[in-house]
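A.B. asks: So that we are looking at the same thing, I have put the structure below in structure tokens.
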Amino acid sequence: MRTQGIKPRIREILSKELPEELVKLLPKRWVRIGDVLLLPLRPELEPYKHRIAEVYAEVLGVKTVLRKGHIHGETRKPDYELLYGSDTVTVHVENGIKYKLDVAKIMFSPANVKERVRMAKVAKPDELVVDMFAGIGHLSLPIAVYGKAKVIAIEKDPYTFKFLVENIHLNKVEDRMSAYNMDNRDFPGENIADRILMGYVVRTHEFIPKALSIAKDGAIIHYHNTVPEKLMPREPFETFKRITKEYGYDVEKLNELKIKRYAPGVWHVVLDLRVFKS
């Protein structure tokens, strides 16, 4: 979320059209993904929402404005209201990587940028990396582009998968990154991965057994989950450790990072874990 004072031009235009008390409620924060703007609006601004969106679009130079909503469902679909424009497909460039997506239907969090940048540095060219929840290539494209590693990207949702394939071509990594449109639990590979990405935060623990079956002995798993602050730092490591033990594995925690606040009192975290067969 970008925070700053309202652009003087926005205030200048809308102060002539909105009551003074509503001008004070104009959003000072927004998210820009490519040339699409995600704009939070207070309920009091509802009667003017389309005009407000139009002015923000003109001043900030975007083609489409969506009202921020909630993320829901197994595949983390956003629920946004279209306020201005019509085309919600865009190309967002970050750290030299092109991410094409439909912002209205596919989640992309600029707040996770540090983790995407970090992924560009973790893998070696001789590694095989399996991304179990690839999305549009959020985490695995940096590995393929900068780490030069071989990547298998698995994405269940057909619409999101279409953009994943496009992004592989856009970033010219077809020679080392392949994509599979399936539930990762149906992926046939076993004991193949040097590194596994589990960039998912809805019941991620349910996918640990599949990750273990894909992993080589000594593989590194980047395990994402959400955890109440009061349970940190014991969780989510203890749950991961318990499940790996049930399947005959030991685990070593190499690193733990906070990604962002997910909800009041809840953090999105990532653990870097090395797993060994007992």
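Here, residue 1 is simply the first one shown, and the rest follow in order.
Every residue gets a Cβ built from N, Cα and C, even glycine.
As listed in Swiss-Prot for this protein:
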| type | residues | note |
| --- | --- | --- |
| MUTAGEN | R76 to A | Loss of activity |
| BINDING | S109, R116, E155, D183, N184 | S-adenosyl-L-methionine binding site |
| MUTAGEN | N112 to A | Loss of activity |
| MUTAGEN | R116 to A | Loss of activity |
| MUTAGEN | H138 to A | Decrease in activity |
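Could you tell me the structural context for the features on the list?
C.D. replies: With a cut-off of 8 Å between CB atoms and residues at least 6 apart in sequence, the same chain places E94, N95, I97, H138, L139, P142 near R116 (mutagenesis position), listed in sequence order. In the three-state DSSP scheme, R116 (mutagenesis position) falls into the helix class.
Long-range neighbours of N112 (mutagenesis position) (same chain, six or more residues apart, CB within less than 8 Å of its CB): H138, I259, K260.
Secondary structure from DSSP puts H138 (mutagenesis position) in coil.
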A.B. asks: Here are some binding-site residues: S109, N184. Which one has the most Cβ atoms within 10 Å of its Cβ?
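C.D. replies: Of the binding-site residues S109, N184, the most buried by Cβ count within 10 Å is N184.
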